[in-house]
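So the structure is just underneath, and the comments pick up after that.
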Amino acid sequence: MRSPRTFTFYFLLLVICSSEAALSTPTEPIVQPSILQEHELAGEELLRPKRAAAAGDRVAEEYMVDIEISFENVSFLESIRAHLNNLSFPIRGTEADILNIAMTTVCTPAGNDLLCFCEKGYQWSEERCLHSLTCQDYDSALPGGYCSCLKGLPPQGPFCQLPEAFITLKLKVRLNIGFQEDLKNTSSALYRSYKTDLERAFRAGYRTLPGFRSVTVTQFTKGSVVVNYVVRVTSAPLPGSIHKANEQVIQNLNHTYKMDYNSFQGTPSNETKFTVIPEFIFEGDNVTLECETEFVTSNTSWYYGEKRSDIQNSDKYSIHTTVINNISLITRLTIYNFTQHDAGMYGCNVTLDIFEYGTVRKLDVTPIRILAKEERKVVCDNHPISLNCCSENIANWSSIEWKQEGKISILGNPESDLESSCSTYTLKADGTQCPSGSSGTTVIYTCEFVSAYGARGSKNIAVTFTSVANLTITRDPISVSEGQSFSITCLSDVSSFDEVYWNTSAGIKIHPRFYTMRRYQDGAESVLMVKTSTREWNGTYHCIFRYKNSYSIATKDVTVHPLPLVSDIMMDPLEASGLCTSSHQFKCCVEEDAGEEYAVTFHVDSSSFPAEREVIGKQACYTYSLPANLPRCPKDIAVFCHFTNAANSSVRSPSMKLKLIPRENVTCQDPIIGIGDPGKVIQKLCQFSGVYGSPGQAIGGTVTYKCVGTQWKEESRACISAPINGLLQVAKALIKSPTQDQKLPTYLRDLSVSAGKEEQDIRSSPGSLGAIISILDLLSTVPTQVNSEMMRDILATINVILDKSALNSWEKLLQQQSNQSSQFLHSVERFSQALQLGDSTPPFLAHPNVQMKSMVIKRGHPQIYQQQFIFKDSDLWGDVAIDECQLGNLQPDSSIVTVAFPTLKAILAQDVQRKTSSNSLVMTTTVSHNIVKPFRISMTFKNNHRSGGKPQCVFWNFSLANNTGGWDSSGCSVEDDGRDNRDRVFCKCNHLTSFSILMSPDSPDPGSLLKILLDIISYIGLGFSIVSLAACLVVEAMVWKSVTKNRTSYMRHICIVNIAFCLLIADIWFIVAGAIHDGRYPLNETACVAATFFIHFFYLSVFFWMLTLGLMLFYRLIFILHDASKSTQKAIAFSLGYGCPLIISSITVGVTQPQEVYMRKNACWLNWEDTRALLAFAIPALIIVVVNVSITVVVITKILRPSIGDKPGKQEKSSLFQISKSIGVLTPLLGLTWGFGLATVIQGSNAVFHIIFTLLNAFQGLFILLFGCLWDQKVQEALLHKFSLSRWSSQHSKSTSIGSSTPVFSMSSPISRRFNNLFGKTGTYNVSTPETTSSSLENSSSAYSLLN
């Protein structure tokens, strides 16, 4: 028996040979099984054309041949599959080619049966499925879908076939008979009868359609009887074929069904293909819509929008129809320059017989999105810079173009990648293309994307070209000596740059506070300025202008020659007494410098003498001996030493004083201290007193001696140990160093280590203690940020000096320098404000004598700040809290730092020790950023005095006691926390201000009796003023017609009304400002600026209206023959009264507010300390007072000595005289008011000036009502006339007729006479300006404590 492989080979060879033989012989016997099936379905007429063609011109035809292969071994199946897959097609023959061989059907035995499966992609025909037994019917467990497998091979083809693409025609027709309900039931006999008859008729009629396959009735509905059915065909109907088929249906259907021929309706589905080109539409594209059908017709159309507007050929649209092979049709609509307005629904209609083919598509415009950096800066240094453009859109781009527009033309090299939708334009500009004159010129480069369909999208890139800066630096060599100043000027010819800085030769940046920078239109300038040079400034310095990655550098060498500073020269003696018959030695010592020897001379009177040099330890000492037997005695001699270095720079020491006395006056004598008479007090440097170590050590400080009896007694000692003194000298040099911020961390570490080693000396020596305080004060002024490690070193040093064992040294130190404790606290607060925690965890730093806690404010995550401090050794505790609302007003990333001290209370303000004082913590809380709004803080202290006394919450005010500092209770109060616990005191603090701040830059001490008195006067006076001014305006309104009958009276009352109105508004704004900065409402910066502006404006308006009144009087008396109209006078008056104040107040706020120095930090009034903006109010007011006084003198003189012919009418003279009275009284009052205001400016002025100033200003409104309004005789008469009864009128007439009745406020009344005698018959009182009496808390500490 042959092997399977041999059998397979012979079989395939047979297939191929048989195929080739078949292609050379008549084909009819071989293809018969295949074409018989075709003949049965489609009719004989379809086969004949093929045969005619084959027998005629031998035109190439395609045949499908079914070959059946049988074999016994199932494993052959995979071998056949593999062999067929490896064949290469086509297989060429002499007269025919085999195009493809595909396996379609596989039958395998299953018991006694044969199961036939379709290969993937093939299926049994519907006819076979309906009339054959499927595998699932044989065994439901077999895999595969229904009808993918048949039981038994069909007796006569076809086998499995490729699935046909059917066209389903949905139709309906009406039967003109009555509808019966059984037609809804698919299992009823009536339904089956109708379905069978109709399908038979439909099949007979529609089988004439090309590619007909089946027809099925799907439903019967009402409307007579409406028959719904579907016809399945493989090709589109030909025109007119449906009508013919419908006629055949009518003919083949029983007439009893009464089918209505005109009721045939139909709509096909899935037969129209709609294409949009391009897929993504950009604005400007030419868009083509294609509608393709599988049939041919001439009835096509296009429409747009929901209203189905018909589209015709035009400039915008083009419609074109194409027939392909006479079997399909494509209609195209082209839309030119598609815009956003063209977007919407588009549809095509193709009509064939009773069918309407069509589809709809919505078209949208996609914006062209181009990514590019819109601004670039390019330095003309010949380095390539790339401009990049990329489109986010996936599109068929035809090109990417670059264009430029600008004053200068700099071309680049474009490179585009259309597949990635990106383009790069590389610029390489050099100095010749952008000279210095064109530096900063901007050129617009445009990248434009062009699609294959016409759309264009562009993006502009603004490129600013900057020339490389040419730097010019100070030419002259810089050679200075220590202590001298120098500056280096660096000029750039380019004004565009990103950064300017200075470097040392080691690459260390110099702190910006040492240099300035100014930018000009055509360049820039930076100046390095050093006020006090040290040896650390010796070296090379680089001026660097950076623009992007381009650097322009200029260098300058600086030579600093050593020269001792005056403060570094140690002298002996400072002052001394000596015998006339003895020689006396003078000594000047400086730190020994190996590289420099000074020429030193001693100067006595007008003579100079060379010095002798001696090195003692680390010091170089220069001495001179004054010879004995001077001609005159006693005599006072002043001696100083003069140092000259190699650069011929010199410095002289302070004078050493020697008093020559006879021997008989000497009672005290010591070889080191010297001689002296009783009561003599002298100072010696500790270095030369022999009280500290060896003479060569750099010991600081002084010792004071007093001659008592025959012995020198040491009165006080303020010596500084050598290590601490060395640190002090380094600290003084560090704050002048160019690299101070880099050196500060190392220095603070060394300071804490040295403080620990010298702990005993610091706590026992006031001098060393004072040196540490001076060091901390110096270092706290270094403008740099403090980190946690630096703060740790600072607190370690503070812990040493605040120990209880150092309290005696503190007391002695404060007796010598009373501000040292306040200075120490101030330096701690500066360090706390400079602390920057960043993202690190806030540290808790704890020592026995100081603790620190902190928090960082995060954006969007406000939380309560609450910290507690416990000092068990001191039996003290306290906590501080700031609520979430207050923290929300802080800038993000602000640091809040609280430092607590258990012993500082006993050190601060020694005068407190003389009172009953509560021993409590001192807690200082600082914020790293400026606080714009008032800040409320609450604290709780342990109460160690529960038995008696009233606790008082206080804060440290640095400005008290001539800036020595003191405890202040302003804005702090003891509150009830609801716990009823006498062991604790709950405090709330909110800084307040008082009213006298308006004119005086300084203010009375908060909480003092003077401050309270000024507050009371201000509030009462303002209340009276507001009521009086309102009453004045009401009175003027009532008597207006009676008192304004001539122009002079009219203008006078215009001025009085405006004065009263302006002062009333000013007083109201004054109260608003007081409410803001008194803390009743949060201090809003905008509200405070507004209050300051309106107070300034309306108070100035009061004075300018007063000036208007004076000038009007002057005009009426001097220019008698010139009479201006009312409208002219009013225009001038209002321009002067409101225009000038508006200009002054607007300029003031415009100039100062951008720098945030318009108003004070703690009050709503003009700034004094920073900008002297207060002068914008005081100077105009005082000038107006002087002018009005001068006018008053002239007017009174003119009235008393009238010229002939110049006398005005009686009524005019009465008005003028009344005005002179008003000016005469009002102006002196104003002058006195602001005279006292000037007095309050003087530092330490008497409290009487504050009281008088506040009294006169607060009651101005009342004075205006009395003297400016009610004292006017015409006003009195008008009021009496308006409110008198007939009886009173009769009596008044009678009294008037006999001349014995006078109004109570008339010039001749007794009361008026008293005023006339008092004021010299000059009239009424004029308007002054109220002052805020606010206490300045700008120098207040944030340290709080508790007083009892």
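The backbone N, Cα and C atoms fix where each Cβ goes, glycine too.
Taken through DSSP, the domain 'SEA' (163-271) splits into 40 helix, 34 strand, 35 coil. For 163-271, the entry in Swiss-Prot reads domain 'SEA'.
Look at Swiss-Prot and you will find 367-464 tagged as domain 'Ig-like 2'.
Sequence annotations record features per position, and here Swiss-Prot assigns domain 'Ig-like 3' to 469-559 based on sequence analysis. The helix, strand and coil residue counts that DSSP assigns across the domain 'Ig-like 3' (469-559) are 6 helix, 52 strand, 33 coil.
As annotated by Swiss-Prot, domain 'GAIN-B' applies to 841-1005.
For the published mutagenesis T993 to A, Swiss-Prot gives the following note: No effect on protein expression; no effect on location at the plasma membrane; no effect on inositol monophosphate conversion; no effect on the response to exogenously added agonistic peptide.
According to Swiss-Prot, the mutagenesis experiment S994 to A carries the annotation: No effect on protein expression; no effect on location at the plasma membrane; no effect on inositol monophosphate conversion; no effect on the response to exogenously added agonistic peptide.
Experimental mutagenesis at this site is recorded by Swiss-Prot as F995 to A, annotated: Complete inhibition of basal inositol monophosphate formation, when tested in transfected HEK293 cells; no effect on protein expression; no effect on location at the plasma membrane; no effect on the response to exogenously added agonistic peptide.
Among the mutagenesis entries in Swiss-Prot is S996 to A, noted as: No effect on protein expression; no effect on location at the plasma membrane; no effect on inositol monophosphate conversion; no effect on the response to exogenously added agonistic peptide.
According to Swiss-Prot, the mutagenesis experiment I997 to A carries the following note: Decreased basal inositol monophosphate formation, when tested in transfected HEK293 cells; no effect on protein expression; no effect on location at the plasma membrane; no effect on the response to exogenously added agonistic peptide.
Here Swiss-Prot notes a mutagenesis experiment, L998 to A, with the remark: Complete inhibition of basal inositol monophosphate formation, when tested in transfected HEK293 cells; no effect on protein expression; no effect on location at the plasma membrane; no effect on the response to exogenously added agonistic peptide.
Quoted from Swiss-Prot, the note attached to the mutagenesis of M999 to A states: Complete inhibition of basal inositol monophosphate formation, when tested in transfected HEK293 cells; no effect on protein expression; no effect on location at the plasma membrane; no effect on the response to exogenously added agonistic peptide.
For the mutagenesis experiment D1002 to A, the note given by Swiss-Prot reads: Decreased basal inositol monophosphate formation, when tested in transfected HEK293 cells; no effect on protein expression; no effect on location at the plasma membrane; Decreased inositol monophosphate formation, when tested in transfected HEK293 cells; no effect on the response to exogenously added agonistic peptide.
According to Swiss-Prot, the mutagenesis experiment S1003 to A carries the annotation: Decreased basal inositol monophosphate formation, when tested in transfected HEK293 cells; no effect on protein expression; no effect on location at the plasma membrane; no effect on the response to exogenously added agonistic peptide.
For the mutagenesis of P1004 to A, Swiss-Prot gives this note: Decreased basal inositol monophosphate formation, when tested in transfected HEK293 cells; no effect on protein expression; no effect on location at the plasma membrane; no effect on the response to exogenously added agonistic peptide. The structure shown keeps the original residue.
Quoted from Swiss-Prot, the note on mutagenesis experiment Y1158 to F is: Exogenous ligand-mediated activation similar to wild-type, albeit with lower potency; no effect on location at the plasma membrane. Around Y1158 (mutagenesis position), taking its Cβ as the centre, 23 other Cβ atoms fall within 10 Å, counting all chains.
Using a 10 Å radius centred on the Cβ of R1160 (mutagenesis position) and all shown protein chains, the other Cβ atoms total 26. Annotation of the mutagenesis experiment R1160 to A or K in Swiss-Prot: Unresponsive to exogenous ligand-mediated activation.
Taken through DSSP, the domain 'Ig-like 2' (367-464) splits into 3 helix, 54 strand, 41 coil.
The Cβ of L1166 (mutagenesis position) lies under 8 Å from the Cβ of T1092, H1096, T1148, Y1158, M1159, R1160, A1173, L1174, A1176, F1177, each of which sits 6+ residues away along the same chain. Computed over the domain 'SEA' (163-271), the whole-number mean pLDDT of the model equals 86. In the three-state DSSP reading, R1160 (mutagenesis position) counts as strand.
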